[in-house]
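Notes follow once the structure below has been shown.
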Amino acid sequence: MSNKQETKILGMPPFVVDFLMGGVSAAVSKTAAAPIERIKLLVQNQDEMIKAGRLDRRYNGIIDCFRRTTADEGLMALWRGNTANVIRYFPTQALNFAFRDKFKAMFGYKKDKDGYAKWMAGNLASGGAAGATSLLFVYSLDYARTRLANDAKSAKGGGARQFNGLIDVYRKTLASDGIAGLYRGFGPSVAGIVVYRGLYFGMYDSIKPVVLVGPLANNFLASFLLGWCVTTGAGIASYPLDTVRRRMMMTSGEAVKYKSSIDAFRQIIAKEGVKSLFKGAGANILRGVAGAGVLSIYDQLQILLFGKAFKGGSG
């Protein structure tokens, strides 16, 4: 716990500094990875797009998806949905970084006093709780980003899109499905966010003081690689939940919907096989570079601005 003399940093409370630093680094890294992000979403949700008549045939992998998307829509189309993603990701990641330390303080476990296992469990719990809390505020933006990214402009459809932008997604969804349409898939999202964010933050905070020591301490490359490994593992562990929630999102505005997340799991596995739950996972691993960048850039900003005196965020 910080004492009273350490409550102000650059004239701002640590909570505010944490919020701003986390959000800025997240927005920059997500914009850089936007093309990978969209390809991942297209491959992941292609079966729902085919059922809705918005895609004429399946993609034969990440390379084929990239080739067809740029041919049909142009290079800049790889950033479609990025505006919504930045708007969504700024508060999401910023709130994650900010609230995680609040939750961590609530658990109050110390590695030297309570042991490594309990300290690590506290990190996992605080990371998961922070992610689930922030999800309540930004879920509809995640929904809108998903619909925009999967709004393919296929040659067969004459180039017509379903949505004309972020506001149009909200307008059409509210008209067809009401508020429920904006929150379809929220259940598996909560489960997925706890698994992913819990590992994303918890494992990074727990492993970092063990691995990034000696010559590796404050090393950008080592911090980046550790962050990439953590995001990759967390992403694979939670990927089936991510697939189900996004497939449920894609049914808003459609005549046929999944009855529940369990029904979605059952139907996808029965009709497409278990491997369909992992479609786009390869692109998701590449996308992990963005998440790793968030953590490592955040740590470097702490070193430059606070000389590691401030221990918010991933510190």
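Backbone N, Cα and C define each Cβ position, glycine as well.
Now, the feature entries from Swiss-Prot:
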BINDING   LYS30, ARG88, TYR89, ASN96, TYR196, ARG197  bongkrekate binding site
BINDING   ILE62, GLY81, ASN82, THR83, LEU166, ARG184, GLY185, SER260, SER261, GLY280, ALA281, GLY282  cardiolipin binding site
BINDING   ARG88, ARG245  ADP binding site
MUTAGEN   ASN96 to Ala  Decreased bongkrekic acid-binding
MUTAGEN   ARG100 to Ala  Strongly decreased ADP:ATP antiporter activity
MUTAGEN   GLY192 to Ala  Abolished ADP:ATP antiporter activity
MUTAGEN   ARG287 to Ala  Strongly decreased ADP:ATP antiporter activity. Does not affect bongkrekic acid-binding
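Cβ neighbour density within 10 Å is lowest for LYS30 among the recorded positions LYS30, ARG100, ARG245. Overall, the recorded cardiolipin-binding residues ILE62, GLY81, ASN82, THR83, LEU166, ARG184, GLY185, SER260, SER261, GLY280, ALA281, GLY282 cover a maximum inter-Cα distance of 30 Å.
The local packing around TYR89 (bongkrekate binding site), expressed as other Cβ atoms within 10 Å of its Cβ over all shown chains, amounts to 25.
Take the Cα of TYR89 (bongkrekate binding site) and measure to each of the recorded positions ILE62, ASN82, ARG100, LEU166, GLY185: the nearest one is ASN82.
When Cα-Cα distances from ARG100 (mutagenesis position) are compared across the recorded positions LEU166, ARG197, ARG245, ALA281, ARG287, the shortest belongs to ARG197.
For the recorded positions ASN82, ASN96, LEU166, GLY185, SER261, ARG287, a Cα to Cα distance of within 10 angstroms from TYR196 (bongkrekate binding site) holds for none. Across the annotated binding residues for bongkrekate (LYS30, ARG88, TYR89, ASN96, TYR196, ARG197), the two most widely spaced Cα atoms sit 17 Å apart. Following the DSSP three-state reduction, the secondary structure of ARG245 (ADP binding site) is helix.
The CA atom of ASN96 (mutagenesis position) is located 15 Å away from the CA atom of LYS30 (bongkrekate binding site).
Other Cβ atoms within 10 Å of the Cβ of GLY185 (cardiolipin binding site), summed over all protein chains shown, number 26. Looking only at the recorded positions ARG88, ARG197, ARG287, the densest Cβ neighbourhood within 10 Å occurs at ARG197.
Counting only the Cα atoms, the space from GLY185 (cardiolipin binding site) to ARG245 (ADP binding site) is about 4 angstrom. Spatially, by CA atoms, the binding-site residues ILE62, ASN82, LEU166 include one closest to ARG88 (bongkrekate binding site), and that is ASN82.
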